[in-house]
Structure formats: structure tokens, C-alpha cells
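Data first, discussion second: the structure below is written as C-alpha cells.
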Amino acid sequence: MDSKESLAPPGRDEVPSSLLGRGRGSVMDLYKTLRGGATVKVSASSPSVAAASQADSKQQRILLDFSKGSASNAQQQQQQQQQQQQQQQQQPQPDLSKAVSLSMGLYMGETETKVMGNDLGYPQQGQLGLSSGETDFRLLEESIANLNRSTSRPENPKSSTPAAGCATPTEKEFPQTHSDPSSEQQNRKSQPGTNGGSVKLYTTDQSTFDILQDLEFSAGSPGKETNESPWRSDLLIDENLLSPLAGEDDPFLLEGDVNEDCKPLILPDTKPKIQDTGDTILSSPSSVALPQVKTEKDDFIELCTPGVIKQEKLGPVYCQASFSGTNIIGNKMSAISVHGVSTSGGQMYHYDMNTASLSQQQDQKPVFNVIPPIPVGSENWNRCQGSGEDNLTSLGAMNFAGRSVFSNGYSSPGMRPDVSSPPSSSSTATGPPPKLCLVCSDEASGCHYGVLTCGSCKVFFKRAVEGQHNYLCAGRNDCIIDKIRRKNCPACRYRKCLQAGMNLEARKTKKKIKGIQQATAGVSQDTSENANKTIVPAALPQLTPTLVSLLEVIEPEVLYAGYDSSVPDSAWRIMTTLNMLGGRQVIAAVKWAKAIPGFRNLHLDDQMTLLQYSWMFLMAFALGWRSYRQASGNLLCFAPDLIINEQRMTLPCMYDQCKHMLFISTELQRLQVSYEEYLCMKTLLLLSSVPKEGLKSQELFDEIRMTYIKELGKAIVKREGNSSQNWQRFYQLTKLLDSMHDVVENLLSYCFQTFLDKSMSIEFPEMLAEIITNQIPKYSNGNIKKLLFHQK
């Protein structure tokens, strides 16, 4: 029997072979055959059995596995075998090598066979090889019968087609089974990808594949179902897939719009899709969506991969959340809300689905697509960054009504403990920034003593002023005062309080002014003629810090001499102790001078020269002040543990020097010099002697000196008030400053003598010895110019 006659029974329409393949033989449409499609006409150029036997060496054998795709009971199997034996005895044996080869999905025209379905990820069954002598199919029938005995009938019967690449049973191997043609045709029309026509390959009594209608297969994925069924009803969608020469275009590339969303393949065990309205699309087992791959006009292919963003190098593109065709700004009911992604500006966004049913799925990923640069892209990007019109909100600020709850259970991203608000919006949300303390930069609690300060600096300033503490900085009077280090150096903190303008009398003055205003208001109500008159205080205290206030802060503390009074006194031991004490006092004087406002602006050489010329002035005047304050000018208080009384003054070489020093304390006692006056006079003594050739910064020096002369006048006015005795007192104080030159000259002459006379064996500290060594030549040459207030 000819192969054409076996494949094309009488009374059936034939389909031209040009629809299936061109040029190189034909391939049987396995998909249509299983669905009852059109008959296939095999051309005469098909390879013969001999050709198939010659290609046996290049092909591998295949094991046909129907155990997971079909099942029947033992009784039906026996009936099938009996019917097959009867048909073989009654009818002559046809040459079905070509038909069987084609029905198994093998292209016998080429040695390289192509098994359909491997590109889609389905399990490959292998390749079929036919030997030249295997024209009898009894072994095949026995293997199929044995496999059918071991299989069981699965539940939920549904019609499906075998996977491409698996061999299909022939007419001799299965009995004929009758079915309803109308229902069968209706089922074919309802399935996507089928022929859907009324043309059948065989008649009812000659149909080879009607047995498939009685077989029940699972419609699920082979890898996901328990039975691992390889039969799929919707594997081959396009009929051109069976022919490699059907068209020039790649059958796997489908047309799609640029802005169309690319949906991933959703299997039965994966999460559902989301519609534009936020509803869940439930995928049925019979309609399993295949992965779609779209082609565009650009030179790249956009693949749909869940949770993966494809980035291109050819142009500026950006990632946009997929909203199923809706605009990211125009449609407020978008499917994805963005919040929780950290950016470089400190803002945080998170990605959540706008569906209440998906809020419980923590691992749900949004679908993204790569959008090529379009004219609207820059506008959307600017809107996402917060620019644009006021009625448009950014992604981070979107709060849709359809989103009932976020994936983490918080109703808004602001309630998340791990989400911090942007720094730029903190000030606008909480109002103006808090006011800071002008001393330590802490948060200010109010205006205290005329300055906006915190409570800690307020208490510190009050205690420092009322306690009359003489703080001394251990550094260079430039310590950093902030919230953390404000307690390290009280001297620098007190100085900064004065620089900020804190004044203890500001609070009292404020109360006085308030009381005066209340009294004025009461008097104005009683007498109408005084209603237009206002009472103004005579002089308001200056709230800005004065130089005298700064001088109070930087005043050095009193040093101890470490003299042992239990040991009998001697002139040598007292003078040696005084020299050691003088060396430490010189060091403190250097620190004090550098802290004087304006002194460090001078040239460094000028600073050293002024200190070398004035060190004895500073020590003698400070000694007179301590003696005046502690002993009323009758004793010399060098240190709290070293006081020169009348008995010690009688020691050899002590009386003449003590007499000059007592003169200073006596004058201070007579004039009743105040502390502010003393500070200004001490600063002027630092600036009382200069070289004859002048200083390198002479103009600045004269300006600084004149400034402190005016400060001395202010201190006098503060002490005496507005009286005619101010100029007289100024004359007396400046006269005392001029007399200091004579006292210091006598003290220096004795100091130089003891320093040069090695027989006296009086020790000098290193720093003091260096100063004396540098100063002796200048005094001997007369290279010193005295700055006097009055002429002799």
C-alpha cells in the first residue's frame, strides 16, 4: 500500500504541502494531527526506508515514554491488542516507515533532526533512530503495551496534545474509538492555536488518534504537577513553527508596542498578575500564558524578566514603574507606589503593590520596563525629582486611596521606624530652626543677662561674677567652647560670655526700666499735665562686652612659691625662691599678654620686645596690688605661702629692695585704686617701654595703647561718676605709672648685679636667665625709650 493512500483516506480534503514546507520535503503537522486538523500530503521526494536506514548511524535511539501521559486499565489494553492482531491479519502490511517517522515529529529529509519544544523549556525526549531492518513494529507495540500496564489513570481529565518530539501512536497500535464530532469540533475552536476547521484527517472508523480523547492528561506544567505529564495542549501556537522554511521572520518574535507592558510567564504556583484597576487575574490550568518576547525598531530586544531591569548603553534611559499603560502622574490610581529606596540626597522610597490581596506577599516584585528616551521622559523625570507644577506630587509623596496598607503593615512611610524624613523637609515641618546659645551653641532657653544663651551658661556666668573667681586658662586662651567642651576651661567660657555681651546688671536694669514705666503710667493717669512726659534712666549699662571685662577674664591666678617656713630664713634662700617664683610668673605673664585683645595683632618681634622690657613692671605692680588687697600695703605678699614681713625685711640686702616695692602698694592704698583701674594700668605698663628705633608695627602699637588709655578713663568715670574729680584722678593714676619706671629701674639694677655676681650663688630659672641676658646690653647701651604721661 502506498504511503499517500494510508495517510489520505477517501472523502477527505487535502492541504497543500506548500503550507507546511517548501523545497526540502514536508513535515507532518503533529499539532493539527492531534487536534483533528487537515490531512498531510507527503511528496514523492520523501526519503525512503533505505534512506532512513542509512541515516541510522547518525541518529540516536529514543525511548518512548507514555507512562506519565496516558493510562488505561488492563482490560482495555487486552482488547486493544486483540483488535490490532485482527487488523494485521485481515489487511496487508503497508509500508508505514515514512508515515511513522513523520508522525513522530522527525524531519527525515535531513540528518540533523529538530525536536520541537526544546526552546520553550520542555523536557527533550531524545531522537529516534530506525534501523534498516526494522519495518516490523511489534517491538514498539509490546513496549507501549508494557508501559500502559504500569500507568494509572490521573484525575481531572482534560484533553491535551503530546509534547513535540515524542513519537505518536499509529493506526495499528491503538483501536478505533468513536466520539461526538460536533463536540470535538467545538473544543478545537475554543482552544487557541488550533485549526478550528471541520476537515478531519481520518474518518470515524479509521481515525488513528481518537484514542487520545479517552486518555486523560494533566494540563499543568510537567515540572510542577505530581504526575509529571509531558503532554501539553498549547505548545505549538503558530502553524509555521513546524516548518523551518515557512517564513523569514523569527517565529519567536511577536509584535508589540514600545510602551506596552511586558508580562512575565506566570505558572500555577507563582503569584497572580495585576490589572490596571488593581484586581488579581486568576490563571486557569487550561490557559497557561507563554512568555512573550517583543521586538522593537531599536537595535535591541526587550526581554521580560520579573524583578530585572534591562539597562542599555546606547542612550539615556531610565527605569519607570509599570502601570499597565496608565501615566505615572496623570492617573492617581497607579498600580505601584514607590517609597523606601535610598537616594544620594537622603530620601528613601519603597516599592509596594497597590492591591490589598498582595499586601500579605512580602516577596512580590514590581514589574519594570525600560523606557527609551521620549519627549515626555524629561518631564516625568523632573516631576519625580520634585520640580514642576505645584499640583503634581513626586513619587515619594504619593498616597493612593486604593492602597489600604503597605507591605510592612504601616499605613504610611512616615510611620516606618527605618524610614527617615529628608533633611530638607525637617525645618519646614517643625517650623523655624531652634535658636542657639551664643556661648556654647547649645539650644538657647531664653535671653539671659542681655544675651540669648542656654540655662547652663546663664548659671555659670552668674556664679562666675558673684563668686569673683579668677579663672586661668591652661592653654592659650583660645579653647573651643561648645556643648561638649564648655566645662573644660571656665576661663575661656567666661571670656566668651563677656564677648557675647552678658552683663549681670542687665537683668536689674530691665526690672528698673519696667518699674519706672509702670510708675510713669500710674502718674500719667493721675495728672494729665505730666501725661506726655516720660522718665528715662540717666545712663543705661552697656550690654556689649568691654575691654575691661575681657581683662578680668584673662587675669592670671595667684601662684604659690612653695617656700618652707619651718626652715630658718636666709637672704639667699628667700632670693632663690623669689627667682623661681618669678620665672613661673613670667610664663603666666606671657600667656596673659597673648590673650590681651589686640596684642597678638602686633608683629611677633614686637611682642617679644615688649615682654622683655616690661616683665619687671608687671611683676612689681602685681606684687603691689596683692599687698594692697591683702595686707593694706604694709607687707609684701609675693605668694600666699611667702609673705615678707618686717622681720624678713631686716635680712641683708633685702630692705632696700623691699622699700621700693612697698612704695607701689602704699600708693595704691592711698589712691584706693579699683580693680578695673588696676587692670587698665597693668596693661598700659606692658606698653610703657619701646626701643628707641621704634617697633615694626608702631602705628598699631600706638592705636592699641591709646585704646587702653581711654579704657582707664572709662574705669575712672565708672568709679567716680560724673564729677569734676575725674581728670584729677586720671592725673594721679598716670603719675603713678610714670613713677613705676624709677622703681623698676632700681629693681633691675639689683637683679642684674645678682645675676652677674657668681659669688652670691643665687639661682635663676632658665627662661628668666635668658631674658636678663638679652636685656642687659640694651639697658647698658641706653636703647630703651620710656613712654611717660608727664614730663619731669
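Note: Cβ is positioned from N, Cα and C throughout, glycine not excepted.
None of the noted substitutions appears here; every position holds its original residue.
These features come from Swiss-Prot:
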type    : residues  : note
MUTAGEN : M1 to T   : Abolishes expression of A-type isoforms
MUTAGEN : M28 to T  : Abolishes expression of B-type isoforms. 1-B
MUTAGEN : K435 to A : Abolishes glucocorticoid-mediated degradation and enhances transcription trans-activation
MUTAGEN : R493 to C : Abolishes transcriptional activity. Does not impair ligand binding
MUTAGEN : R493 to K : Does not change transactivation activity
MUTAGEN : R493 to A : Abolishes transactivation activity
DOMAIN  : 539-773   : domain 'NR LBD'
Predicted model, mean pLDDT over the domain 'NR LBD' (539-773): 90
Residue pair K435 (mutagenesis position), R493 (mutagenesis position) - Cα distance, angstrom, rounded: 19
Least Cβ-crowded entry, counting other Cβ within 10 Å, from the mutagenesis positions listed as K435, R493: K435
DSSP state at K435 (mutagenesis position), helix/strand/coil: coil
Assigned conformation of R493 (mutagenesis position) - DSSP reduced to three states: helix
